[in-house]
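Colleague: Let me give you the structure first, and then I'll get to my questions.
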Amino acid sequence: MYLIFM
């Protein structure tokens, strides 16, 4: 779910 921060 780190893609949300990109």
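Each residue, glycine too, has its Cβ placed from N, Cα and C.
This is the feature table in Swiss-Prot:
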MUTAGEN   Tyr2 to Ala  Partially reduces msrD expression
MUTAGEN   Leu3 to Ala  No longer induces msrD expression, reduced ribosome stalling
MUTAGEN   Ile4 to Ala  No longer induces msrD expression, reduced ribosome stalling
MUTAGEN   Phe5 to Ala  Strongly reduces msrD expression
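How buried are the listed features, and what sits near them?
Modeller: Within the same chain, no residue at least 6 positions away from Tyr2 (mutagenesis position) has a Cβ under 8 Å from its Cβ. According to DSSP, Tyr2 (mutagenesis position) sits within a helical segment.
On its own chain, Leu3 (mutagenesis position) has no residue at least 6 apart in sequence with a Cβ closer than 8 Å to its own Cβ.
Cβ neighbour count for Ile4 (mutagenesis position) (all protein chains, 10 Å cutoff from its Cβ): 5.
The Cβ of Phe5 (mutagenesis position) lies under 8 Å from no Cβ of any same-chain residue at least six residues away in sequence.
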